[in-house]
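S.K.: Below is the structure I would like to discuss, written out as structure tokens.
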Amino acid sequence: MQAARVDYIAPWWVVWLHSVPHVGLRLQPVNSTFSPGDESYQESLLFLGLVAAVCLGLNLIFLVAYLVCACHCRRDDAVQTKQHHSCCITWTAVVAGLICCAAVGVGFYGNSETNDGAYQLMYSLDDANHTFSGIDALVSGTTQKMKVDLEQHLARLSEIFAARGDYLQTLKFIQQMAGSVVVQLSGLPVWREVTMELTKLSDQTGYVEYYRWLSYLLLFILDLVICLIACLGLAKRSKCLLASMLCCGALSLLLSWASLAADGSAAVATSDFCVAPDTFILNVTEGQISTEVTRYYLYCSQSGSSPFQQTLTTFQRALTTMQIQVAGLLQFAVPLFSTAEEDLLAIQLLLNSSESSLHQLTAMVDCRGLHKDYLDALAGICYDGLQGLLYLGLFSFLAALAFSTMICAGPRAWKHFTTRNRDYDDIDDDDPFNPQAWRMAAHSPPRGQLHSFCSYSSGLGSQTSLQPPAQTISNAPVSEYMNQAMLFGRNPRYENVPLIGRASPPPTYSPSMRATYLSVADEHLRHYGNQFPA
């Protein structure tokens, strides 16, 4: 069984975290031995949380300084173009989003590991509680049989064997053996208080773990939602989404540093326990259970003897002696006193049941079962649980870094959106290729019919009247296209023949549109040339 004890070895991260300096609030060194009830030890853990709070303050100071510089300092456009500015914002957002997604992935893994470790601890505590409760039940049940049930049968047999002194001596001897068994069983430790403490610890662990797991899950969802808002804000160039991202990012930044403080303090405290768990358990159970019994279960050494060996051996010998005496009475006394058979058979059945309880008790008080539960609990705390806390701490740090980057990129994106809107405002509204003019024309009614080619054949006889009147510059190109469409097809619709009235192609004139435009123009020239010859 010595090999089972070697199975637990404090991992390297436990030693590394335990080596973190423990300093009190007065900046004095504190003993790193795990003692949660000690006020100085509690101050050392609180000091670690204050270190994270100081880091949060420095982070906020840096962000405020950067935001002030970004809002009041003007950048030279000759040195860095707008296109480069937009590209820089995009890549900053991409990097921040990737860091945030990586942080959430690490956080999910750490949250799952911590949850597994906590539930493994709870299962081990429940198994140990089941063993302790079984020991107490067997001891109390056997004591009840020896003190009450056996006494009743012996009292009736004493009345039956009143005329035989030798049989009365045998009954008295059986009664002495039963008293010896009761005395030996009373020497076994009572685990009732230990069971209550372990049950309370298991319930508290489950309660805290449930809300811890749920809180981190909500924090992961919040971080992903903030990343989504940031992507939508940059894609739609929405200042409202950008402002929401900045506010939520600041909140998540505070939560990230707070979770880092909690994870760091919890990880250091757990490592202090995992370095020497036996010492802490011996100190806690010193007033409830003997040190010999505690060491027997903690170390379970094959070379050491069980503290219950003498008690169990005496119990077994007493049962064997009583069974021999009862068998002798059944053989010699029943032929003379037939009324004693029922009580003797009942005593024999009671002794057989007590022997079965003895075997169960021997198996339960053996150190191997409880020592396995102890090792499983240590594995849940010091391996899965502590690893999960480290991953959660890494998540908190990466999330703080990602949201700090997002907050830094926010003012630059805001200024870029403002500059882009200002550039749109500087464009001439009469420009037919202005995107704003196209949007305004699509939502406004037509401004009136323009002169079409039909108005040029109005019946004036002079040759000069055949020339089309000068086309006025219109700031509603959509209406002009619709009027020309009504001329040729009677239905107002958009055509692929732009700017017919102006007789000039747009700058982005495709070959197909050019061919269509030239064919229509030639047809119109031939038509009007035949009707109005020079």
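Positions of Cβ are set from backbone N, Cα and C atoms, glycine also.
Sequence unchanged from the original; the noted substitutions are absent.
Model, not experiment: these values are computed from the prediction.
Quick paste of what Swiss-Prot says about this protein:
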- Asn31 to Gln: Loss of glycosylation. No effect on cell membrane localization, increased ubiquitination and significant decrease in protein levels; when associated with Q-129; Q-283 and Q-352 (MUTAGEN)
- Glu113, Asp116: Ca(2+) binding site (BINDING)
- Asn129 to Gln: Loss of glycosylation. No effect on cell membrane localization, increased ubiquitination and significant decrease in protein levels; when associated with Q-31; Q-283 and Q-352 (MUTAGEN)
- Asn283 to Gln: Loss of glycosylation. No effect on cell membrane localization, increased ubiquitination and significant decrease in protein levels; when associated with Q-31; Q-129 and Q-352 (MUTAGEN)
- Asn352 to Gln: Loss of glycosylation. No effect on cell membrane localization, increased ubiquitination and significant decrease in protein levels; when associated with Q-31; Q-129 and Q-283 (MUTAGEN)
- Ser444 to Ala: No effect on interaction with NEDD4L and NEDD4L-mediated ubiquitination (MUTAGEN)
- Ser504 to Ala: No effect on interaction with NEDD4L and NEDD4L-mediated ubiquitination (MUTAGEN)
- Tyr509 to Phe: Loss of interaction with NEDD4L and almost complete loss of NEDD4L-mediated ubiquitination. A 3-fold increase in its expression in the cell membrane and a 1.5-fold increase in protein levels (MUTAGEN)
- Ser510 to Ala: Reduced interaction with NEDD4L and reduced NEDD4L-mediated ubiquitination. A 2-fold increase in its expression in the cell membrane and a 1.5-fold increase in protein levels (MUTAGEN)
S.K.: Count the other Cβ atoms sitting within 10 Å of the Cβ of Glu113 (Ca(2+) binding site), across every protein chain shown.
M.R.: 20
S.K.: Here are some mutagenesis positions: Asn31, Asn129. Which one has the most Cβ atoms within 10 Å of its Cβ?
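M.R.: In terms of Cβ crowding, the pick is Asn129.
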S.K.: Which whole-number value in Å describes the distance between the Cα atoms of Asp116 (Ca(2+) binding site) and Asn129 (mutagenesis position)?
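M.R.: A Cα-Cα distance of 20 Å.
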S.K.: Can you give me the Cα-Cα distance between Asn283 (mutagenesis position) and Glu113 (Ca(2+) binding site) in Å, rounded to a whole number?
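M.R.: Rounded to the nearest whole number, the Cα-Cα distance is 29 Å.
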S.K.: In Å, rounded, how far does the Cα of Asn352 (mutagenesis position) sit from the Cα of Glu113 (Ca(2+) binding site)?
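M.R.: Counting only the Cα atoms, the answer is 48 Å.
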